[in-house]
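Asker: Below: one structure in structure tokens.
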Amino acid sequence: MTDVDPHATRRDLVPNIPAELLEAGFDNVEEIGRGGFGVVYRCVQPSLDRAVAVKVLSTDLDRDNLERFLREQRAMGRLSGHPHIVTVLQVGVLAGGRPFIVMPYHAKNSLETLIRRHGPLDWRETLSIGVKLAGALEAAHRVGTLHRDVKPGNILLTDYGEPQLTDFGIARIAGGFETATGVIAGSPAFTAPEVLEGASPTPASDVYSLGATLFCALTGHAAYERRSGERVIAQFLRITSQPIPDLRKQGLPADVAAAIERAMARHPADRPATAADVGEELRDVQRRNGVSVDEMPLPVELGVERRRSPEAHAAHRHTGGGTPTVPTPPTPATKYRPSVPTGSLVTRSRLTDILRAGGRRRLILIHAPSGFGKSTLAAQWREELSRDGAAVAWLTIDNDDNNEVWFLSHLLESIRRVRPTLAESLGHVLEEHGDDAGRYVLTSLIDEIHENDDRIAVVIDDWHRVSDSRTQAALGFLLDNGCHHLQLIVTSWSRAGLPVGRLRIGDELAEIDSAALRFDTDEAAALLNDAGGLRLPRADVQALTTSTDGWAAALRLAALSLRGGGDATQLLRGLSGASDVIHEFLSENVLDTLEPELREFLLVASVTERTCGGLASALAGITNGRAMLEEAEHRGLFLQRTEDDPNWFRFHQMFADFLHRRLERGGSHRVAELHRRASAWFAENGYLHEAVDHALAAGDPARAVDLVEQDETNLPEQSKMTTLLAIVQKLPTSMVVSRARLQLAIAWANILLQRPAPATGALNRFETALGRAELPEATQADLRAEADVLRAVAEVFADRVERVDDLLAEAMSRPDTLPPRVPGTAGNTAALAAICRFEFAEVYPLLDWAAPYQEMMGPFGTVYAQCLRGMAARNRLDIVAALQNFRTAFEVGTAVGAHSHAARLAGSLLAELLYETGDLAGAGRLMDESYLLGSEGGAVDYLAARYVIGARVKAAQGDHEGAADRLSTGGDTAVQLGLPRLAARINNERIRLGIALPAAVAADLLAPRTIPRDNGIATMTAELDEDSAVRLLSAGDSADRDQACQRAGALAAAIDGTRRPLAALQAQILHIETLAATGRESDARNELAPVATKCAELGLSRLLVDAGLA
């Protein structure tokens, strides 16, 4: 991606520009780049507390170039608002006469930077970017603007990973003026051949540049990148004469390569006719390849709906690199921002005074029935807090928040939207560890907020929708344990689900109820006359206030009716003080005055909690759904949308409830059909959880199950196990248990979450379901092979390996006929079984065989494989290799998520070896992080490292109580999971640390035993028990110590040092300990000398320290 910098010699801008920017109202001025006609600075606008990029023109602008700049800004102004074109925030002239333009600052930099740092993009991500940029170019072309320099460096990435086209510094309104003959305004590697040959740029040349940009994203370099030492003219000749390199050789789908080739065709006539055509072709490629189909936002005229709506993908955003992921849980941006009011707000000073008096109390509770203006007041208070410098997050509660994990995920996301650096990795913890991580996440969040020393408030709107006790307990924990840096502002119908009593006793509660929320006459006058545009006499205002009991919703509906020509006197005669009567009367006075087409549209559009043009069109069976929504919004019909996501709409809850009641008059069959349409639209556009919800609401649970089953591999393979299990919980149990594929997906999710018992249950149900399913024999064989691999994983988790090879045989005999996750997991499982049989040399070829499949699984298979390599190397005393393997595994796991299960697994094993090599501090940090998250299962070697070595580290640090707690928890885990080898390790460590064992346990350990040699796990368990017996005897009288010495010698002699080097070394050290304990100092020194040398050579210093020999 090498390009000539045409401005390399223009770095002489007058140095007082930063001073002029400060004078213009900008702070923290920092130069970040040069291009176009000047320099780009990163600044802060104090008035809005936001970072911006300011582009300042250079000093040598002549009149024509100045006119060009101003024309550029007019073009940009006409394009502002498109989601994939950078918005122009301000244009002005500095004190020295230099024009400047202000745009949002993009901290994530450009697509070029992303590619340079992380390499080529996945083809699915590239298609997604291509569709969006095609929409941006089409929008520009429709207003007569050519970009002229589309390339990765001119595509910036928003904080949400969305691409935005920028730098129209060489763009101009078509026909405005011509660039001097022979001057190429653009980057050669991305410029169309005809432009290089002297032709004027056209929309077709922008299409070529878009294709060249996508080629670069797919390969990591330009199609005609300038070679080392190559002259520019030679590069031009290659671009104009040679075909582009064949992308099929990169392993890309043929239709992906063909689409790029057509966009980069040598002759303009052979390219797609418009940028929109490019976008539609890329969408067709997405559809054929079974990936999520992106929408291509284009400007539309009122009443005209284009072929595909622009909003279907708006809530399905993802990061700028890698494969797109389904959000967890999938949520619209509207959830994290108060809805934009349909009219002006009324200032309610008496209520904000109450809130202000609440100071920094942990909870501000605003509670009243629907329609009292709770959310509006919270939004106003949010604005006031923001002006005072607080960071204020917003979270609107919906039914999905009745799942504790999803609620916490939403809470973290809302906070990250106002403080992106807070809780960066905690969301991933929730996804992988589910319910177990709740307390850890909340504690970590409280600590981070406190340590950040920054005031944060979170508005939690509509809390009454939560009935789940675990979710309520989570919020209660946050309120009980939070600090005064964090304040929660909760709106709800009541006080239910909140620890109001405790907070009131501690003076941590400020409260506003329905009595306070009711409008008084002055406030009602402001609402009806000032904001509502009416001219009601004071007497009528007072009468309306009295008859509505100051209910904000009723007053708003009354204003709407009166603006439509209603008579105030007649309106007042029809009102009573009962809220239900007011609600029904005023709602019908609004709805029944509408034309039938609009009334019918509002009824059907209310079926879903949120809607957009495409969805509303599908529900109503029309093509202009977006125009109808905009018309309803324009007429103030209680339809709201947010500033940052204008494509999605939501009805005011009270009005939506009324519409639902009216809709139900048409019969349940009609409502069910609308839910079916909604389910179909959501499923087609990639919103699984909403598709499932509406299928269930339609009374079609079979379709809901089908939807999840069809999507069964996507969520687990993206490590969205908790999301999958939460969605499955919504489905009828009787239907879930009868679906073989779905049970297999549930088993995968539970295995990946380290939950062997639920996984085994799912596998058992799988067999029953498969026996009843009418599937082709080949399909059944594939599913059984996959299930057997999962059973093998469950076996090794249970510390049994006898059946593992048989269970893996089918999958390992035909790996290429199965999904990559199956042979990839099989290879890891076979390797772990080999370790348990002391066949360490066999581990490496097994993992080499599995590696190609693990690369297609994502990072998790690679993390496990590196851990297994490290375990084999450690047992062979190849300490250098083991450390490298564990470090690699930890680095890859941490890249997935700092608190991911993969990182913690690798971290525990790395910590064990760090401890043995003397790095107590490093081992302690890793062990503490692993221990806090908890785990329901896993291989015994991982659990032993976590509990046993974790306890040993605590003891070495002087925390004997912490060590005992670790061992106690480990002992409970061993009993619960039925793991004798783990129990033996726990008992052995208790003896080492001087923790007394129950008499019966000690007696069993002291009894003579024969160590089996035909089963590796039984061998290790018996050896641990014999080690424990030796240590117990060593603490006794002289006769016992002599017996200990004899048994230790026999134990060491029985271990084959060539086959099991580490075990042999550990047994030798134990024998030396007993020799010293019996007073045989000379013998002990003689045996210690070679052992000490070996430990020093290997760096295993801690082995001798723990034995008291160093």
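Each Cβ is built from the backbone N, Cα and C atoms, and glycine gets one as well.
Not my notes, these are from Swiss-Prot:
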DOMAIN    26-283  domain 'Protein kinase'
BINDING   Ile32, Gly33, Arg34, Gly35, Gly36, Phe37, Gly38, Val39, Val40, Lys55  ATP binding site
MUTAGEN   Lys55 to Met  Loss of activity
ACT_SITE  Asp149  active site, proton acceptor
BINDING   Asn154, Asp167  Mg(2+) binding site
MUTAGEN   Thr179 to Ala  Loss of activity; when associated with A-181
MUTAGEN   Thr181 to Ala  Loss of activity; when associated with A-179
Asker: Between the Cα atoms of Val40 (ATP binding site) and Asp149 (active site, proton acceptor), what distance do you get, rounded to the nearest Å?
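Answerer: Cα-Cα, rounded: 17 Å.
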Asker: How many Å separate the Cα atoms of Arg34 (ATP binding site) and Asp167 (Mg(2+) binding site)?
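Answerer: Here the two Cα atoms lie 11 Å apart.
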Asker: Filter the recorded positions Ile32, Gly38, Asp149 down to those whose C-alpha lies within 10 angstroms of the C-alpha of Asp167 (Mg(2+) binding site); answer none if the list is empty.
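Answerer: Near Asp167 (Mg(2+) binding site) by Cα: Asp149.
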Asker: Report, in whole Å, the straight Cα-to-Cα distance of Gly38 (ATP binding site) from the residue listed as 'active site, proton acceptor'.
Answerer: 16
Asker: Report the nearest neighbour of Lys55 (mutagenesis position) in space among the binding-site residues Ile32, Gly38, Asn154, comparing Cα positions.
Answerer: Gly38
Asker: Under a three-state reading of DSSP, tell me whether Lys55 (mutagenesis position) is helix, strand or coil.
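Answerer: SS state of Lys55 (mutagenesis position) = strand.
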Asker: Could you tell me which three-state DSSP class Asp167 (Mg(2+) binding site) falls into?
Answerer: coil
Asker: Taking only the Cα atoms, work out how far Gly38 (ATP binding site) lies from Asn154 (Mg(2+) binding site), in Å, as a whole number.
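Answerer: So the alpha carbons of Gly38 (ATP binding site) and Asn154 (Mg(2+) binding site) sit roughly 15 Å from each other.
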Asker: Using all protein chains in view, find how many other C-beta atoms are within 10 Å of the C-beta of Arg34 (ATP binding site).
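Answerer: Its Cβ has 17 other Cβ atoms within 10 Å.
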Asker: On the 0 to 100 pLDDT scale, where does the domain 'Protein kinase' (26-283) sit on average?
Answerer: 78
Asker: Who sits close to Asn154 (Mg(2+) binding site): which same-chain residues at least 6 apart have their Cβ under 8 Å from its Cβ?
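Answerer: Correct list: Ser110, His147, Leu165, Thr166, Asp167.
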Asker: Might you list, by sequence position, any residue in that chain lying six or more from Ile32 (ATP binding site) with a Cβ less than 8 Å away from its Cβ?
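Answerer: Listed in sequence order: Val40, Tyr41, Arg42, Ala53.
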Asker: Using DSSP and collapsing to three states, where does Asn154 (Mg(2+) binding site) fall: helix, strand or coil?
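Answerer: It is helical.
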